[in-house]
Structures are given as C-alpha cells and as structure tokens.
Amino acid sequence: MSGASSVSSICSSNVSLIPTGPQVFINFRGKDLRKGFMSFLKPALKKEKINVFIDEQEERGKYLISLFDTIGESKIALVIFSEGYCESHWCMDELVKIKEYMDQNRLIIIPIFYRLDLDVVKDLTGKFGDNFWDLVDKYQPEPKKLHKWTEALFSVCELFSLILPKHSDISDRDFVKSIVKAVKKVQKNFFQRRNGEIEYQDFSVPACKLTITMHESPNEEAVQVTVLNEFYQMKNQSPVPSYEFKFWVDLTRPKGNVFMIDARDLSIAWSEDSNHWTWLPLPNQNSNESVMEIAFLKSASWLDVAGKFDTRYLTPRTRYEVVFVVKLEYTFEWETLVKLKLDLPNTWEKPQEQSVDMFDYISDQWLDIPVGEFTTSKKNVGEISFAMYEHECQLWKSGLFVKGVTIRPKY
C-alpha cells in the first residue's frame with residue numbers, strides 16, 4: 001500500500017463468497033502482515049461462515065471510490081494497526097471513511113493492535129509514529145486532511161480494542177481466536193430470524209429478546225420478577241416491540257433494580273483457551289435454574305475483561321454504580337495495578353478510569369471492584385461499556401475468579 005504498483009502494498013482484504021451475514025471489511029497494511037497474520041485470520045473467519053472483504057486491487061487510485069462504497073456496505077470493520085500501518089496514505093484515507101460511517105451508526109469498528117501497544121498509536125511514537133510523520137512529509141496533505149487522519153486515529157483508539165502487545169508470548173493463532181469470537185458477538189446484534197429468514201436490524205435498537213438473570217439473590221429480601229420493557233419509538237423508525245427480561249428487585253430499596261451480567265456474557269480474552277482460563281459451575285445454585293458459570297484464570301500474561309449494557313433498561317434519573325464481582329486467591333503475580341474503565345454513551349464526556357491494587361481483593365468471598373458511576377438521563381441513553389484490564393506486566397497471572405458485572409442503584 002505504499003504506492004499503487006504492488007499487491008504487497010495494499011491496505012485491505014479478500015472476498016469470501018459465503019453470503020451468511022453482515023460483511024466484514026478488513027483494513028490493514030503490509031506484505032509481512034498479509035503473508036503471516038492474515039493467513040491465519042482470513043481462513044478462521046471463513047471457517048465460521050463470516051463474509052469477509054479484503055481489497056486485492058493493485059491500482060488503488062482507480063478503485064478508491066468503489067472501495068469506499070464497499071466499506072459503506074459493510075457492517076463491521078476490523079482496523080488492524082501494525083508498525084507499518086501509516087506507510088500508506090490509502091490506509092489513512094480508508095480509516096477516515098470508516099470513521100465517517102461509524103459516526104453515522106452504519107458501521108461498528110473493532111480496532112486490533114497487532115504486536116503494537118495502544119499508547120504508541122495514541123501518542124504517535126515509536127516506528128508507528130515515525131511512519132506517520134514520514135507520510136506527512138512525503139505527501140504534504142492539506143491541514144484539513146491531516147486533521148481528518150489524526151482525528152480518525154485518535155477516535156478509533158478510544159474504542160474497545162483487541163491488543164496483542166509487541167513482546168507478548170501469545171501466538172497469532174490464539175489471538176485470531178479472540179478476534180473471531182469478537183466478530184461473532186457483534187454479528188449476533190445485527191439480525192434476528194423470522195420464518196427462517198435473516199432480517200438485518202438497525203444498530204440503535206436491540207435485535208432480539210434480552211434475558212438478564214441474576215442467579216443468586218442479593219440478599220434475603222430480594223425476589224425475582226419478570227417485566228416487559230416498552231421501548232420508546234425512535235425518530236424515523238417503525239414501532240419497536242416490547243422486550244421481556246428478568247432481574248432482581250431488592251425490596252429494601254424502593255428503586256432497587258439490580259442487574260447482573262454473567263461472566264459468560266462478558267468478553268474475556270483467551271477465555272475459550274483451556275490453557276489460560278477454565279469455566280466452573282457456581283456453587284450452591286438453585287436446581288430449578290439454568291447453571292451459571294464463573295471464569296477462573298489459570299495462567300495469562302495479560303488481563304482483558306469487558307462488557308456492555310444498554311441504559312434504556314435502567315430506571316430514569318437514578319444514580320447507578322458498575323462493579324466487577326470477583327474473588328482472588330493469594331498470588332504474587334498481581335504486583336502491577338489493574339486498570340478499570342467506564343465509557344458512557346455521551347461521547348463528549350471523558351471515560352472514567354482508575355487503577356486498583358489487586359492485593360486489596362484477595363479473599364475467599366466474592367468482592368465488588370467499583371468501576372464507575374453515572375446518572376441515567378436523556379443525555380446518556382445508549383450503551384455503556386466497562387473493562388478491567390492489565391496489558392503491561394509480562395508476569396503470568398493466575399488465581400482470579402470472575403463472576404460477572406453488577407449494575408445497581410447507588411444511594
């Protein structure tokens with residue numbers, strides 16, 4: 001992609017002929033990446049019947065408009081940042097267009113940092129930064145275009161990302177498994193089946209019935225109820241059906257809707273690899289309920305647990321707190337602080353971020369790790385995202401049990 005003369009310098013991907021779901025557009029740069037990492041990623045996506053597009057055109061300039069149309073027809077974009085990503089102005093132009101479609105709620109972006117640290121991209125440092133400024137010197141873009149390039153880079157870096165650090169021991173094949181899992185999770189939100197046919201849904205409205213069940217009562221006064229949640233009709237949309245879901249109501253709190261997102265419904269890096277995590281049934285469960293599983297960290301050099309929740313299910317004008325429910329066996333590998341992050345729907349508000357010392361949470365009882373707080377209002381209707389992660393320490397961590405995330409009123 002450092003010019004229009006060779007296939008090796010092309011920024012993106014190949015076409016799968018399996019028309020089974022939303023198209024996935026892959027934006028990347030580099031001959032080495034194409035022959036190495038992409039040789040694992042593309043077949044893995046196709047194996048799961050995921051429709052993938054990778055641009056193979058040699059003469060990029062002639063096909064750029066058509067390529068932009070293809071991006072617009074896609075539902076998911078995988079933006080794969082590597083050290084050589086900024087060697088191509090085609091890649092940067094693609095990224096700008098991808099961001100535009102994301103801002104229009106027409107595209108969901110999954111940023112992937114391949115053998116690259118997030119801060120290197122955000123701060124434009126290291127070889128990645130050198131390549132970016134070399135690109136600027138070479139093409140001398142207009143100030144407006146340069147602003148679009150940097151704005152696209154910084155905006156994408158703020159999204160929930162999959163990161164393979166530069167010196168990580170995790171193999172490309174294992175990293176690909178996490179990417180495929182993330183794509184499949186996003187795909188599930190795009191469609192529902194009616195009479196055997198798939199119908200694509202708008203991103204702003206959940207596509208299927210949501211069931212949120214907390215398997216353990218918060219206290220002796222709590223009871224489980226089933227309710228219907230009537231969604232308001234959004235502008236330029238057809239009436240939206242009611243959605244039935246379950247949650248616990250704490251009778252000691254008049255407004256006490258307590259939501260619990262199980263570990264199985266969170267995104268946990270490497271959780272399907274038995275070398276890193278194992279899934280265990282939660283002890284002392286009610287035999288009449290479906291089995292709830294907890295995740296146990298056996299061994300991993302980095303931690304990444306994240307999830308999302310739609311605030312439309314919450315009580316309006318109520319202060320809520322978000323907490324991870326965990327317990328930790330005694331172990332010395334947790335000497336590096338673990339980071340917590342809460343992103344609210346109103347993008348103009350900065351994410352809530354903090355760090356915690358996991359030694360404070362060593363216990364044989366379930367403990368809450370606070371992530372952040374927010375008040376429900378018309379201004380922040382939409383999806384919140386939360387994460388607990390540690391990507392910097394190369395020590396192999398273990399001994400962490402993850403039960404889930406609780407979202408509850410704070411009084």
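Start at 1 and count along the chain as shown; that gives each residue its number.
Note: Cβ is positioned from N, Cα and C throughout, glycine not excepted.
What Swiss-Prot says about this protein:
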type	residues	note
ACT_SITE	E94	active site
DOMAIN	20-157	domain 'TIR'
VARIANT	K42 to T	In strain: cv. An-2, cv. Bs-1, cv. Bu-0, cv. Chi-1, cv. Co-1, cv. Cvi-0, cv. El-0, cv. Gr-3, cv. Ita-0, cv. Jl-3, cv. Kas-1, cv. Landsberg erecta, cv. Lisse-2, cv. Lu-1, cv. Pi-0 and cv. Sf-1
VARIANT	H89 to R	In strain: cv. An-2, cv. Bs-1, cv. Bu-0, cv. Chi-1, cv. Co-1, cv. Cvi-0, cv. El-0, cv. Gr-3, cv. Ita-0, cv. Jl-3, cv. Kas-1, cv. Landsberg erecta, cv. Lisse-2, cv. Lu-1, cv. Pi-0 and cv. Sf-1
VARIANT	K97 to Q	In strain: cv. An-2, cv. Bs-1, cv. Bu-0, cv. Chi-1, cv. Co-1, cv. Cvi-0, cv. El-0, cv. Gr-3, cv. Ita-0, cv. Jl-3, cv. Kas-1, cv. Landsberg erecta, cv. Lisse-2, cv. Lu-1, cv. Pi-0 and cv. Sf-1
VARIANT	K188 to R	In strain: cv. An-2, cv. Bs-1, cv. Bu-0, cv. Chi-1, cv. Co-1, cv. Cvi-0, cv. El-0, cv. Gr-3, cv. Ita-0, cv. Jl-3, cv. Landsberg erecta, cv. Lisse-2, cv. Lu-1, cv. Pi-0 and cv. Sf-1
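Its Cβ taken as reference, K188 (variant position) is surrounded by 12 other Cβ atoms within 10 Å in the chains shown. Taking each of the recorded positions K42, E94 in turn and counting other Cβ atoms within 10 Å of its Cβ gives the largest count for E94. As a summary of secondary structure, the domain 'TIR' (20-157) carries 82 helix, 19 strand, 37 coil according to DSSP. For the domain 'TIR' (20-157), the model's pLDDT averages out at 84.
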